[in-house]
Amino acid sequence: MSERALRGTRLVVTSYETDRGIDLAPRQAVEYACEKGHRFEMPFSVEAEIPPEWECKVCGAQALLVDGDGPEEKKAKPARTHWDMLMERRTREELEEVLEERLAVLRSGAMNIAVHPRDSRKSA
């Protein structure tokens, strides 16, 4: 198998066509700068939406757009609690009814609940 493999990978990668007569898409160079002072340019299409931040090519930190608005602050949603999810499914009146039903079952002794779970086991 190794004898039949092509020996030059450049044959596949290199295009021998010329760029003459080909109109490239219009581009714009956008400059970014990171906290460490690295500045670099990225080419974007004229029609593309320019991202406000980009990963620095040198150090990998977040670089911000030079002469541009900073990234938009995302509004953080308040965390949904168990109570919030419960209130989405039931009204307060329904919860009161369920509570009364469960308390009535407990008071009637219909549920066999051991005070200490260890007491309900058989001793050896």
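Yeah, the Cβs are placed from backbone N, Cα and C, and that goes for glycine too.
Quoted from Swiss-Prot for the published mutagenesis Cys34 to Ala: Colonies remain small. Sequence-distant contacts of Cys34 (mutagenesis position), defined by Cβ-Cβ distance under 8 angstroms and a gap of at least six in the same chain, are Cys56, Val58, Cys59, Ala61, Gln62, Ala63, Leu64.
Same-chain residues at least 6 positions away in sequence with a Cβ under 8 Å from that of His38 (mutagenesis position) are, in sequence order, Cys56, Lys57, Val58, Cys59, Ala63. Residues or ranges marked as Zn(2+) binding site by Swiss-Prot: Cys34, His38, Cys56, Cys59.
Classification of His38 (mutagenesis position) by DSSP places it in coil, neither helical nor stranded. In Swiss-Prot, a mutagenesis experiment is listed as His38 to Ala, annotated with the note Restores wild-type size colonies.
The annotation that Swiss-Prot gives for the mutagenesis experiment Cys56 to Ala reads: Colonies remain small. DSSP assigns Cys56 (mutagenesis position) to coil, not to a helix or a strand.
Around the Cβ of Cys59 (mutagenesis position), a 10 Å sphere holds 12 further Cβ atoms from the protein chains shown. Here Swiss-Prot notes a mutagenesis experiment, Cys59 to Ala, with the remark: Colonies remain small.
According to Swiss-Prot, the mutagenesis experiment His82 to Ala carries the following note: Restores wild-type size colonies. His82 (mutagenesis position) falls within a helix when secondary structure is assigned with DSSP. Around the Cβ of His82 (mutagenesis position), 7 further Cβ atoms fall within 10 Å across all displayed protein chains.
As a published mutagenesis entry, Glu88 to Ala appears in Swiss-Prot alongside the note: Increased binding to HrdB (SigA), restores wild-type size colonies. Within the same chain, no residue at least six positions away from Glu88 (mutagenesis position) has a Cβ under 8 Å of its Cβ.
Looking at Swiss-Prot, the entry for mutagenesis of Arg89 to Ala says: 25% binding to HrdB (SigA), nearly wild-type size colonies. Under the DSSP three-state reduction, Arg89 (mutagenesis position) is assigned to helix. Taking the Cβ of Arg89 (mutagenesis position) as reference, no residue of its chain lies under 8 Å away while being at least six apart in sequence.
Taking all protein chains in view, 12 other C-beta atoms sit within 10 angstroms of the C-beta of Arg90 (mutagenesis position). Experimental mutagenesis at this site is recorded by Swiss-Prot as Arg90 to Ala, annotated: 50% binding to HrdB (SigA), nearly wild-type size colonies.
For the mutagenesis result His116 to Ala, the note given in Swiss-Prot is Restores wild-type size colonies.
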Neighbour count (Cβ, 10 Å) for Cys56 (mutagenesis position): 19
Inter-residue C-alpha distance, Arg90 (mutagenesis position) and His82 (mutagenesis position) (nearest angstrom): 12
